[in-house]
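Here is the structure we will look at, set down as structure tokens.
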Amino acid sequence: MESWPGVSLVGLLLLLLLGQGPSQIHGSSGENTSQPQQVFRTLKNFSFPCKPKKLELSVLSKSVHSLRPSDIKLVAAIGNLETPPAPGSGVVNMEKPQSLESELQNVCIGIMTALSDIIRHFNPSVLMPTCSPGKGTAGHTTIAEDLWIQAKELVRHLKDNPELDFEKDWKLITVLFSNTSQCHLCSSDQQKRHLMKHMEMLSGVLDYLHREVPRAFVNLVDLSEVLTMAQQHQETGFSPAPEICKCSEEITKLSKAVMQWSYQEAWEDLLASSKFNKHETFAVVFQSFFSEVELPLERPSPQDSTTLALRIWNSMMEPVGRKDGTLNEAERKTMKCPSQESPYLFTYRNSNYQARQLKPIGKFQMKEGTKFTCPDKDPSDSIPTTVHRLRPADIKVIGAMGDSLTAGNGAGSSPGNVLDVLTQYRGLSWSVGGDETIETVTTLANILREFNPSLKGFSVGTGKENTPRASFNQAVAGAKSDGLAAQAKKLVSLMKDDKTINFQEDWKIITVFIGGNDLCGSCNNLARFSPQTFTDNIKTALDILHAEVPRAFVNMVSVIEITPLRELFNEPKVSCPRMILRSLCPCVLNLGENSAELAQLVERNRQYQEETGKLIESGRYDTRDDFTVVLQPMFENVVMPRTLEGLPDSSFFAPDCFHFNVKTHARSAIALWKNMLEPVGRKTRHQNFEIKVPIMCPNQTSPFLSTTKNSNLGHGTSMSCEEKAPSASPPTSVHTLRPADIQVVAALGDSVTAGNGISSQEGDLADVTTQYRGLSYSAGGDKFLENVTTLPNILREFNGNLTGYSVGTGDVNSASAFLNQAVPGAKAENLASQVQTLIQKMKNDTRVNFHQDWKVITVMIGASDLCDFCKDSNRYSAANFSDHLRNALDILHKEVPRALVNLVDFMNPSIIRQVFLKNPDKCPVNQTSVLCNCVLTPGEDSHELARLEAFTKSYQSSMLQLVESGRYDTREDFSVVLQPFLFNIRLPILENGNPDTSFFAPDCILLSQKFHTQLARALWANMLEPLGKKMDTLDPKELIALACPTKDKPFLRTFRNSNYTYPIKPAIENWGSDFLCTEQSPSSKVPTSVHELRPSDIKVVAAMGDFLTTATGARPSESSSLDTPWRGLSWSIGGDGTLETHTTLPNILKKFNPSILGFSTGTLENTAGLNVAEEGARAQDMPAQAQALVKKMKSTPTINIQEDWKLITLLIGNNDLCLYCEDPENYSTREYVKYIQHALDIFYEELPRVFINVVEVMELSGLLHDQGGKCAMPLAVQKNCSCLKRSQNLMAMQELKKVNGNLQSALSELSYWHRYMQREDFAVTVQPFFRNTFVPLDERGGLDLTFFSEDCFHFSVRGHAEMAIALWNNMLEPVGKKTTSNNFTYNRTKLKCPSPENPFLYTVRNSQILLDKAKENSNTLYWAVPVAAVGGLVVGILGMMLWRTVRLVQ
């Protein structure tokens, strides 16, 4: 073992036995000169931190109370450090071997030289130091005589020194003495007697110096503990000092710290009031040298004499009354400097020292009682046999183990009475004290006595653990965890021997609280106080209790968060005995702010708590039904109480500012009691002593002391439902479905339902890819409900033959996945595929009777869509999300009999954001932010974040609208129910305000088993709650009771058995759209290429075509005639209103360029703008319309025909199809294309800078279905339209369908014609959204006539809006990847947006389509019949067009 740094321990001991004769270091002092220079290197390698020049003054100080280091001319020392004589003898043997005298001389000179070297930095002319140790060869002499001789020798030497002006020069004299009997560590009375004895011994010497030496600053230095330490740690060859002052009390760490402080205070009080400090030229200051109460086991190798010199110097730099006095590792190598404000050596006067009166900051209380109001105080009807059904009144015995906080040290001490901290007020102890009653003294024992007045084992009054009044409070002051096993053995022995209790039958509460002292000493011995060792010590003690004590409930209180103690210690306005604090807890209070050592301590504190928790959670102490250990974590996060002024409130502490005051004991008792009633997993982990809370009461719902098993907050759940029977016969209606009727369970969704990362351990990021399907909240079936809470495990409590659930781990294709068909990362667009697979599995698996078994299918989707929405906001729009979800549910509705579908909302992405942002250390930001970039990367208050929130709300709204449409309530054996428990979700928060990452997988995105458990409980609760009253908020940390069906309400709830009426949607006021695009800027300069054309570059808009472009009948209710052309509402050219009220292509473009020209308004010809369409137009009219349009453009003065970019939309062919039956040759596909080509040629020759939309004609097959009598077909159509005359002729209808397809196919080739690709500023792009046109259906699946005007022929405003949206979206889709169908569903957010990556309108070239196709078709067209369409546009539309055409022709 290495020795402590500084003077060698042999040397120190020799120093303490100083030899004879004054000695001064001079260059001519013979052999005595060279030897010390060889032995002591003093401050040669020491970095001097002070800046003397800043403190220099030219005038020498006249007062000792303003004495600066630069004023000192000489350093000297005298002393006697021998053991005091035996009582009554008055003498000490001073004889020492001659060989030691030389070494003693060297040690003394070395220390004085080091001190002199320090002063030399301030005053280079300081003289060589002087040592005047005792004679040692004069035989027997008293200590007083020896000191007298030294003093006289010193004075003589000073007077004879020619370099010293004895009268004017300032001298620094150090008087060394010892108190090696350690009487200063005894009780106050003994200490005072011994102190007076020493004072008498030294008074003569000090009086002599005071009288004889002018201008002197005298240090009175007690090196008692330095000597004791030397004797304890190194063999010196000398006999240890005899114990001549045996203390009446045992010396403990606490008593030693208190007595050290008291000893120093006594010396300072004596000296401050003495005559030695009443003059201007002389002062005596006491400098104590106390060692740390616990020294490090390993210390640096011995250094030179600088250590002791530095300590003397540093003490001189500290104001009297604020000297800490202890030697500690942190200060052994540091030097303090005079400050600008206090550049002098500190005396009692310039320190403003007053006799210490320690007063607490805050209001002191001698006692603190609490009002007890719990109504239910009865015990169990019979003595319980299980600890998990233990009521407070069942407790008959109480006990405790721990340290001084449980022993009650200082709990009842009055303010300022530091010595009384040694008194153990066990009757006031928070966990086991039993003084008085709850009304005056609040303790756990007194709380329990309100339930059972016959409680035994509590401690009363004061005394140590071995006194009768301590009873079963076996806490030992100063104890560490390695002493806990001995306490456990003693407690067991006491209980067994106590005749007043029944050891075998009585229920016992034992509270264990330990660890503060371990932390306080941990930096000095990391092996002894490591977290693992600490936990092992606790385990040893708990093992003893577990093995020996029947019927016991053990509170294992987490070690307290100890660093807040620093706030009290570091606040100068708070009066605390800091020397005691540093002695008791050096490893907390001796560390620098923001130091690595402090960070290590904080981490060690946390590990103590964490490892203790793991020990308890291991289940090691839950193997017997009559014994458990419960972790009570209320001290894990402690807030320092503060006064109204914001200062640390010392009234909560004993006079030593370390132990608890009675007020804190009271509030700790209430906190412990609250913890005991709180469920495991939901216990308070935060303690604010400032707040006095009432005593919590058990209730009928939770009457028992909480254990792991009765808390229902592990991953398992207890089921206490009584109504578990199935229906008398299998129900035929989903509205009379009981839980026990469910025979099959299945699930669809993404990573959450697939179970990714559910059981992954913290930090194991790679394991997140593991799919723990058996633990999935909606589909998992691992183990049983008491171990794993999932929906299937709940349903298995009702029907043990349930099938379909997944077990273990594996992907979607594994056998263990069964009917859990969720796929990690799946999006809404993948849902239909999952549905198809699920249906096929259910049909093919023999365990499932597809037609007879009742099924619960849970669907959860959307989170993955939001993770990627910003990458392609068009693809992941709310409209598309709704469409995909509807398609999947439609398949289930159509294909699956006897099914109840749970549609579960996705978790709001803001939760994931908060977890990431507030836990950057725990969450792997760099690795996983890529997986959910659109959620995790937007800045706070950014536009991107606002868009995320808007998309989230739109997704949720679309789910609600879809279900409440009633679309899935048309069959008696099928229903979709929205389970909204995730609609509003609260972030699980720890007591310190940080998100609780234990609810999440290691990636902080997916959910842990803890969260899945809560999801399962919440889903089950929702399934039993009626519509309109379902829980729509989830706090993962709250206790969710497992609901039960009842006799009155035995069914899983649907809209019908909830007597719920879906809310009637408010009438839609307009068919406008919301504009969410952010990329709106035009090109930096006007583009010269049509392939780099942005929407904002468009200056002119125009259109040509037939009645669809004139918008005839779009708003017939506002006109007396159905023939009115509402050009201002036309899909491709109308400009009435704004986009928010009317969705048209120009209104969309106005968002990019408000100055756009050419759009139509109103109904009059003169406001048609550049809309040249005619109602009855056919393809043959297109060249004429093209000429008219060119003429209009050229004659419009506001249009720059050469520079402005123009957008022309052409749609024709409806009337051609109508007349094809009469004249197939003239209305052939070839003729149709020829006329359109001619019109395009005109534009090609006449107009620069043009982008032309050629829209394919509508797909018109599958017509003439029944319309329910709402749109009876006029007889004129049937009589005059040759096509429809043969509508019953299958061959004729096939021919019509073929021609329709040929027209579309022919137009589709136009985009690739070589002719139209020769100019850089000209492009023709075919927009195919009408190729496959779905019949518009309402929310219940019926024909939706709101798309048409009252004649069921013309498009209504809504129909035009849908066409405008479809056209715009086609324009932003690459050629070859354009949407070829129109989705007639209402959503205000269906408009796509250009993006920074793809800002241009798409042409063949910028779509990266190979130009070979265009070259192939430059001269020859190849016709192809398109694939048969999905369905017709609307019933009767072709007939009406034919009728209309005939009428016009006639």
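Each Cβ is built from the backbone N, Cα and C atoms, and glycine gets one as well.
The shown structure was predicted, so the numbers you read here are calculated from the model rather than taken from an experiment.
As written in Swiss-Prot, here are the features:
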- Ser404: active site (ACT_SITE)
- Asp518: active site (ACT_SITE)
- His659: active site (ACT_SITE)
- Ser404 to Ala or Cys: Loss of PLA2, lysophospholipase and lipase activities (MUTAGEN)
- Ser414 to Ala: No effect on lysophospholipase to PLA2 activity ratio (MUTAGEN)
- Ser429 to Ala: No effect on activity (MUTAGEN)
- Ser459 to Ala: Decrease in PLA2, lysophospholipase and lipase activities (MUTAGEN)
- Asp518 to Glu or Asn: Impairs PLA2, lysophospholipase and lipase activities (MUTAGEN)
- Asp518 to Ala or Val: Loss of PLA2, lysophospholipase and lipase activities (MUTAGEN)
- His659 to Ala: Loss of PLA2, lysophospholipase and lipase activities (MUTAGEN)
- His665 to Ala: Impairs PLA2, lysophospholipase and lipase activities (MUTAGEN)
- His686 to Ala: No effect on activity (MUTAGEN)
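Of all the mutagenesis positions given, namely Ser404, Ser429, Asp518, His659, His665, His686, those whose Cα is no farther than the 10 Å limit from the Cα of Ser459 (mutagenesis position) are Ser429. DSSP classifies Ser429 (mutagenesis position) as coil under the three-state reduction. When the neighbouring Cβ atoms lying within 10 Å are counted for each of the mutagenesis positions (His659, His665, His686), the highest count belongs to His665. Here Ser429 (mutagenesis position) comes close to Ala400, Thr406, Ala407, Gly408, Ala411, Thr443, Ser459, Asn473, Ala475, His665: these same-chain residues lie at least six apart in sequence, with C-beta atoms under 8 angstroms from its C-beta. Looking at His686 (mutagenesis position) and His659 (mutagenesis position), their Cα atoms lie 19 Å from each other. DSSP classifies Ser404 (mutagenesis position) as helix under the three-state reduction. For Ser414 (mutagenesis position), the spatially nearest entry among the mutagenesis positions Ser404, Asp518, His659 is His659, judged by CA separation.
In the three-state DSSP reading, His665 (mutagenesis position) counts as helix.
It is 8 Å from the Cα atom of His659 (mutagenesis position) to that of Ser404 (mutagenesis position). The 10 Å shell around the Cβ of Ser459 (mutagenesis position) contains 35 further Cβ atoms across the protein chains shown.
Of all Cβ atoms in the protein chains displayed, 12 besides its own lie within 10 Å of the Cβ of Ser414 (mutagenesis position). Asp518 (mutagenesis position): 27 other CB atoms within 10 A of its CB, across all protein chains.
Around Ser404 (mutagenesis position), taking its Cβ as the centre, 27 other Cβ atoms fall within 10 Å, counting all chains. Each residue contributes its Cα atom, and for Asp518 (mutagenesis position) and Ser404 (mutagenesis position) those atoms are 13 Å apart.
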